[in-house]
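Per Swiss-Prot, the features are:
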- 1224-1489: domain 'Protein kinase' (DOMAIN)
- I1230, G1231, L1232, G1233, A1234, F1235, S1236, S1237, C1238, K1253: ATP binding site (BINDING)
- D1350: active site, proton acceptor (ACT_SITE)
- T1381 to A: Fails to activate MAP2K1, MAP2K4, MAP2K7, CHUK and IKBKB (MUTAGEN)
- T1393 to A: Loss of kinase activity and autophosphorylation. Fails to activate MAP2K1, MAP2K4, MAP2K7, CHUK and IKBKB (MUTAGEN)
- T1393 to E: Loss of kinase activity and autophosphorylation (MUTAGEN)
- I1394 to A: Loss of NF-kappa-B transcription factor activity and reduced ability to activate MAP2K1, MAP2K4, MAP2K7. No effect on AP-1 activity or activation of CHUK and IKBKB. Loss of binding to IKBKB (MUTAGEN)
- M1397 to A: Loss of AP-1 and NF-kappa-B transcription factor activity. Reduced ability to activate MAP2K1, MAP2K4, MAP2K7, CHUK and IKBKB (MUTAGEN)
- V1401 to A: Loss of AP-1 and NF-kappa-B transcription factor activity. Reduced ability to activate MAP2K1, MAP2K4, MAP2K7, CHUK and IKBKB (MUTAGEN)
- L1402 to A: Loss of AP-1 transcription factor activity and reduced ability to activate CHUK and IKBKB. No effect on NF-kappa-B activity or activation of MAP2K1, MAP2K4, MAP2K7. Loss of binding to MAP2K4 (MUTAGEN)
- R1403 to A: Loss of AP-1 transcription factor activity, no effect on NF-kappa-B activity (MUTAGEN)
- G1404 to A: Loss of AP-1 and NF-kappa-B transcription factor activity (MUTAGEN)
Amino acid sequence: MAAAAGDRASSSGFPGAAAASPEAGGGGGGGGALQGSGAPAAGAAGLLREPGSAGRERADWRRRQLRKVRSVELDQLPEQPLFLAAASPPCPSTSPSPEPADAAAGASRFQPAAGPPPPGAASRCGSHSAELAAARDSGARSPAGAEPPSAAAPSGREMENKETLKGLHKMEDRPEERMIREKLKATCMPAWKHEWLERRNRRGPVVVKPIPIKGDGSEVNNLAAEPQGEGQAGSAAPAPKGRRSPSPGSSPSGRSVKPESPGVRRKRVSPVPFQSGRITPPRRAPSPDGFSPYSPEETSRRVNKVMRARLYLLQQIGPNSFLIGGDSPDNKYRVFIGPQNCSCGRGAFCIHLLFVMLRVFQLEPSDPMLWRKTLKNFEVESLFQKYHSRRSSRIKAPSRNTIQKFVSRMSNSHTLSSSSTSTSSSENSIKDEEEQMCPICLLGMLDEESLTVCEDGCRNKLHHHCMSIWAEECRRNREPLICPLCRSKWRSHDFYSHELSSPVESPASLRAVQQPSSPQQPVAGSQRRNQESSFNLTHFGTQQIPSAYKDLAEPWIQVFGMELVGCLFSRNWNVREMALRRLSHDVSGALLLANGESTGNSGGGSGGSLSAGAASGSSQPSISGDVVEACCSVLSIVCADPVYKVYVAALKTLRAMLVYTPCHSLAERIKLQRLLRPVVDTILVKCADANSRTSQLSISTVLELCKGQAGELAVGREILKAGSIGVGGVDYVLSCILGNQAESNNWQELLGRLCLIDRLLLEFPAEFYPHIVSTDVSQAEPVEIRYKKLLSLLTFALQSIDNSHSMVGKLSRRIYLSSARMVTAVPAVFSKLVTMLNASGSTHFTRMRRRLMAIADEVEIAEVIQLGVEDTVDGHQDSLQAVAPTSCLENSSLEHTVHREKTGKGLSATRLSASSEDISDRLAGVSVGLPSSTTTEQPKPAVQTKGRPHSQCLNSSPLSHAQLMFPAPSAPCSSAPSVPDISKHRPQAFVPCKIPSASPQTQRKFSLQFQRNCSEHRDSDQLSPVFTQSRPPPSSNIHRPKPSRPVPGSTSKLGDATKSSMTLDLGSASRCDDSFGGGGNSGNAVIPSDETVFTPVEDKCRLDVNTELNSSIEDLLEASMPSSDTTVTFKSEVAVLSPEKAENDDTYKDDVNHNQKCKEKMEAEEEEALAIAMAMSASQDALPIVPQLQVENGEDIIIIQQDTPETLPGHTKAKQPYREDAEWLKGQQIGLGAFSSCYQAQDVGTGTLMAVKQVTYVRNTSSEQEEVVEALREEIRMMGHLNHPNIIRMLGATCEKSNYNLFIEWMAGGSVAHLLSKYGAFKESVVINYTEQLLRGLSYLHENQIIHRDVKGANLLIDSTGQRLRIADFGAAARLASKGTGAGEFQGQLLGTIAFMAPEVLRGQQYGRSCDVWSVGCAIIEMACAKPPWNAEKHSNHLALIFKIASATTAPSIPSHLSPGLRDVAVRCLELQPQDRPPSRELLKHPVFRTTW
């Protein structure tokens, strides 16, 4: 029979069915062995028996099915069915009675599913039992080996359903068999099981908890021995759904399950349906995932990192959220448990989330909840319950508190720490372990650490460092300092000195800094404590100094302390910036104090030596010398910091050091120059920084150093009567540039120096160009020295022309060519440049020489160069020997002039006149005079040059040049008194221009500047600013806007204007004029000539000569001369100008006015639109008056009726009764809340229709009742003061019996939500109208520091016309703590309808006015769709909706049918970040509201 059954299974069409089916897996007696040993023989036997025994087999099959049904109803035998086949003697294949065979077959049906047989099976039975076991092995092996997984999966799914019949065969798809199977399932399975199975099948494979097993594989024996039926056996027996059955050769522990991460335990989720006849519901499944996404090594590394991280638990800011802080008070992160995310934005499993899970919740690293992406509600609740129980257990310790209070009275803090430790050691180990953990950083506390104690409260110990961070958090929130555990007031005031104190207020900290000669520990400790009191670096902790810098930092530590120096090496740039701020404070204070003691000759501890030093005019090397030396060493390192704010802080420290450092002697200057040299070298590298702000600031810093005592970095500038001589100005900077010759492969150093050289030549031309004459002859350097300076810089640039870095080579070539163009006034110098180029052997020699000769052709000195250098050297020497006359300077209207003569071919022919057409053709962009400052720290005089013609773009086309001409008025010699008026506006520097063309912004600025200048100093019809610039050829690569060429008429006016007298320096006939002029005169000459064209430039301007050398070098870095609109300067970033030193920059104002005309026009239109909107809403109907509800001025608006008990003081007693059902009647109910109801009402005396809101204030406890009464009073008084057309108005309020009655005006149209439910979604015009009125009302509320917090359709009421909207229901409204947007007291409160609430409110974060703006966007969606946002009507669980909104990364979907304007308003309102949402007043300026007027 068994053979026949197996035969039928064999013929089913499944591959390997004889082995996979239960009958084939082990039949009765020899039949099973026969089938297990050879499938062909079994198939042959089946074919022989099939025709004659079909009817008998069908009857036997039915009997077996009925027997199985009965076996399900009764508890099955625990042990006998499993081992019946092994214990019974071998029986023949044709057994006379079917029961033993059926029992054996039934037993064999469990074996393939249960996995491999126990190892002791062969020993418990004879040889034939061993054969049966082998047969079963072969039958179980075939599905795993020969059969593919897809074929085995259906069988596994059928056998996995443990609630089905144990002996149910794997039947085929015959109709009658399928029908019987469904009936059996329906009769034997409860309804809840059906549902649970369907859910499990939809969910996919489940994770089964592995059963603990022994090495000998004895768990199968235990399963067989325990009478647990299908519950335990079924968990191990069926293979997981969709997975392959285990191979029998493997150990029992080798079941096919998903690999786990080390140490992660699995929770069993499969239920136990039948256990002792009981049916139990399924257990709740835990959250999915639970596996670490990292390798075991990476997982261990991350866990260890979290356990060492300097993070701090600041507070629980919401139901399921924490605020986590770092060492810096600005680093705060919000961690949300459940969604498992953090505000840091670093993705899943960030260090802050792991900190909460491992240290706050104290999970084990092997806990599966640690690595789950989401947690279920019950898991979150369990974590928080354990957390709160741990915290409360630390607070409730009265006996220990009592003991330690006595101890604290009798001992100092050290004794207190030891006594508390000894007391806690007597308690149980778990609590003791809890007591020894700091509640802020959640790490253990050691006796050697600095600890503090909550003296008035819970008596818990905390780290001193952690408590300082908590104190800073309290200070920033403007809250009193309390214990983070018990919330009691903190007695100690050690943590509240956070304000920065001035040097006068805290001289002790300065003296501590000034004593490096005694580095004993007590001094260092007191020094650090004093520094903490001023700048509070304590919450940054002790930072580790890298080993490579320990030797370098050792002298720093001796001067400034370990804490400050350690913070300079912090990985957090905020910490480094704060450390530099404190360093600046300490250095300036130390230098100021030392200078004050020395200059004042005061006595004291070291007064003798300081006074002696002061008498000799030198600074104190014992005090200020070490401070300056250590500070310069620090700055040479920190100035290389890549963070811009840290770099700015370093430059501020440099300025603070220099302005308080006196320098009186040459020896002090040399020492200061030596100390500053590494700092300047570091800044020079920054001059070529990729960040344009950094490069601009670096160049501006060095330029301030070049200005010497006239700049912001003047030595001893802030010291009264210092008389410092400075560090050398331009000469010192030149020594820094040329002293350390940068290696050719270090392109950053080369490029930084070249960028600075480019600016130096433009900013200080009088320092380098021999032909520029200074007015201050006594302070001016000889022209030979300037000539040597220029040649040294050009030699440096020439060395880098062939540099492999393209930008270095281009900038070098540009500097060389631009300098050559500037020295065309002195042909000898120009010839020297040509000679230097010839000797360089550059690969660019041919091209560079061609350009130099083209420049010579333009100014007509080419023949001089061709005649030879010898003919011009003598003339050049004569030119250098000439002294600028002083008489002409005294009579000149300008401070000095630059003269050049126009030379003929032999330098002998000189023309004294020229036509205006010739002048216009020969105007040059270099003819610009600019102010500067000398090396001797005096401001440089202005410069006058005469125009000269030249081609700016030296390519094949001679017309491809651009000329920039700035005309200016010429003043007669009698106008000399105007000189002080001009010079008084001037800054310290003059900026001649960069050789590439000026940017359009610069041109516009100069245009405005010269318009103003001309209007002040001349008649408006004489001159006009003219830009002369021709377009480049089409082949040029330069794409810049070019102004148009002036007409000849304007140029002739310019020539006429220059006929007045001017002063020229005509020292020698051999000196060349710019382009034309008188050549034979010597000495001073006043030449009123037509051809004399010059350009005096107002002192404050910064010019760009529009000179384009070639397209190949024109595309250079713009960083060397930034545009005026985005320029970053030392003054704007570092220096703080005092009011008396601040200068009025009218040019800047004009430029701003020019740039903002369009913006101001738009803003004016928007303000006008806003004014119209407010005016339209200003008028409203008069509010009906109810006599009994009127109160006099100064009285409380709430009127207490006579029958109300006198338990509510502060209200107005009723002069006339106004009681329900007497003076007013209550109508139908129109609203219902948790503690309030809203009704229609009528005043009996006047017939006025009203809406009355009745709120009961009676609560269970007196404290709760007081809170309710106070909230109601606040709402009523708030509404009593509001008066706006879009805010609901209140007629009055009474207190009667146990209710407050709020009488508000009747809005017959009902709420927006009511209209939407009745009439459907609004048209867009209606939505716009209502939205505008809503924004008007909110703008009024926000201006009165009120946030509504419950804006939704149900709280927006419409009048009887449908045109007026009013905001109602201020039960959730609150007054802001201040006029600021943020209000800390509102965090954690969940008020209002969830679907309309902003995400930050649901997350428990701080919120303000912007939460109402978010609700406006939600109201737009509701009015446009007639349903709330987020599909809220589909969420029956409000917690699920809260989670959805709080964890949303996108705004709710906006209806697609909205117009772009209204859609833009909704998008602006629904910005996820509160700071990105515009205020309601700004939204009223949107064009969508203006188009409807």
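Placed from the backbone N, Cα and C atoms, the Cβ positions cover glycine too.
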Assigned element (helix, strand, coil) containing D1350 (active site, proton acceptor), judged by DSSP:
coil
Using a 10 Å radius around each Cβ and all protein chains in view, which of these binding-site residues has the most neighbours: I1230, C1238?
C1238
Would you please pick out, from the recorded positions L1232, I1394, M1397, V1401, L1402, the one with the fewest other Cβ atoms within 10 Å of its Cβ?
L1232
Provide the three-state secondary structure of G1404 (mutagenesis position) computed with DSSP.
coil
Determine, to the nearest whole angstrom, how far the Cα atom of V1401 (mutagenesis position) is from the Cα atom of C1238 (ATP binding site).
27
Given the recorded positions I1230, L1232, S1236, C1238, D1350, tell me which ones have a C-alpha lying within 10 Å of the C-alpha of M1397 (mutagenesis position).
D1350
Determine, from DSSP, whether S1236 (ATP binding site) sits in helix, strand or coil.
strand
Distance between D1350 (active site, proton acceptor) and I1230 (ATP binding site) at the Cα atoms, whole Å?
18
Averaging the per-residue pLDDT over the domain 'Protein kinase' (1224-1489), what integer do you get?
85
Can you count the other CB atoms that lie within 10 A of the CB of G1404 (mutagenesis position)?
23
Closest to I1394 (mutagenesis position): which of the binding-site residues I1230, S1236, C1238, going by Cα position?
S1236
Roughly how many Å separate the Cα of L1232 (ATP binding site) from that of T1393 (mutagenesis position), to the nearest whole number?
14
Local backbone state of M1397 (mutagenesis position), from DSSP in three classes:
coil
Among all chains shown, work out which of the recorded positions S1236, R1403 has the most CB atoms within 10 A of its CB.
R1403
To the nearest whole angstrom, what is the C-alpha distance linking L1402 (mutagenesis position) and I1230 (ATP binding site)?
29
Round to the nearest Å and give the CA-to-CA distance linking S1236 (ATP binding site) with G1404 (mutagenesis position).
26
Residue from I1230, C1238, T1393 whose C-alpha is spatially nearest that of G1404 (mutagenesis position), among the recorded positions:
T1393
May I ask for the distance between T1393 (mutagenesis position) and I1230 (ATP binding site), taken between their Cα atoms and rounded to an integer number of Å?
18
